[in-house]
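Everything on this sheet refers to the single structure shown next.
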Amino acid sequence: MVFTQAPAEIMGHLRIRSLLARQCLAEFLGVFVLMLLTQGAVAQAVTSGETKGNFFTMFLAGSLAVTIAIYVGGNVSGAHLNPAFSLAMCIVGRLPWVKLPIYILVQLLSAFCASGATYVLYHDALQNYTGGNLTVTGPKETASIFATYPAPYLSLNNGFLDQVLGTGMLIVGLLAILDRRNKGVPAGLEPVVVGMLILALGLSMGANCGIPLNPARDLGPRLFTYVAGWGPEVFSAGNGWWWVPVVAPLVGATVGTATYQLLVALHHPEGPEPAQDLVSAQHKASELETPASAQMLECKL
């Protein structure tokens, strides 16, 4: 009897009671899954000379990765996976502003770590493809496996607009999916529909710079490549492109949130919502599981 109870007791000691800590762990794992699968698809295509992957397979893998990542952490952290979406959730009141920098830090750290995992996984393939010469530009460049870079014709102004518009479309779509006063999505299928949204964006807006739309997805891997052997050119390439996929998605998230709220959400009839959205349900469940003292601490945070 003692032996059968031991695993349960151990699990009880390991269980984390803090809501914020659980959210951080779930967000870290979700971003890690997203990045490893997305970068793996790109690495497979690039290092094989596109004999084992292409433009379509990269975006398909990325959309499926988003779906899986949301299932991983959706009911714990909300599976934001993206500082731009976290910002949108703060704007609409679904995430406390005080948690925004914490979410962003976790997302950046996870993207950095996932890039390291991708590098280790494809280390031999990278060495074979490049001959040990890791470059940011040129016919054998491999930096784009990890971070995004603009097409040769793309100006910074057009690239900035690309990211504002693309992220705005992303946020409009996500808010519509989560809006129970609108058409809505059957419970549990939200991740699938979000994956379809990502695929549509990739296939329609991916040519200019690969639709980063996510500051953590771009900056975390870029920092990794800087320290892993690609050097400072990861920041100077594309006329100093690096800041565009960091700043523009945040602008796009603000624009997209304001657009959906002003044109759709604000005009719903007054009254209770038909059903709780994924994030609200998660918070309610967390409150029921969290002791009163922990809830007080959460409020202070």
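Quick reminder: no glycine exception, Cβ is built from N, Cα and C everywhere.
What you see is the original sequence, not a version with the noted changes.
Under its mutagenesis entries, Swiss-Prot includes Glu27 to Gln with the note: Loss of glycerol channel activity. DSSP assigns Glu27 (mutagenesis position) to a helical segment in the three-state reduction. Annotation for Glu27 (mutagenesis position): same-chain Cβ neighbours under 8 Å, separated by at least 6 residues, are Gly73, Ser77, Ala79, His80, Leu81, Tyr103, Val106, Gln107, Ser110.
In Swiss-Prot, a mutagenesis experiment is listed as Gly73 to Ala, annotated with the note Increased glycerol channel activity at acidic pH. Taking the Cβ of Gly73 (mutagenesis position) as centre and 10 Å as the limit, one finds 24 other Cβ atoms among all the protein chains shown.
Quoting Swiss-Prot on the mutagenesis of Gly73 to Phe: Loss of glycerol channel activity.
Ser77 (mutagenesis position) has a Cβ environment of 28 other Cβ atoms inside 10 Å. Per Swiss-Prot, mutagenesis Ser77 to Ala or Asp is noted as: Decreased glycerol channel activity.
In Swiss-Prot, a mutagenesis experiment is listed as His80 to Ala, annotated with the note Loss of glycerol channel activity. According to DSSP, His80 (mutagenesis position) sits in a coil region rather than a helix or strand.
Taking the Cβ of Phe85 (mutagenesis position) as reference, residues of its chain lying under 8 Å away and at least six apart in sequence are, in sequence order, Leu170, Ile171, Leu174, Ala253. As a published mutagenesis entry, Phe85 to Ala appears in Swiss-Prot alongside the note: Decreased glycerol channel activity.
Annotation of the mutagenesis experiment Asn133 to Gln in Swiss-Prot: Abolishes N-glycosylation. Note on Asn133 (mutagenesis position): other Cβ atoms within 10 Å of its Cβ, all shown chains, come to 11.
In the three-state DSSP scheme, Gly73 (mutagenesis position) is classed as helix.
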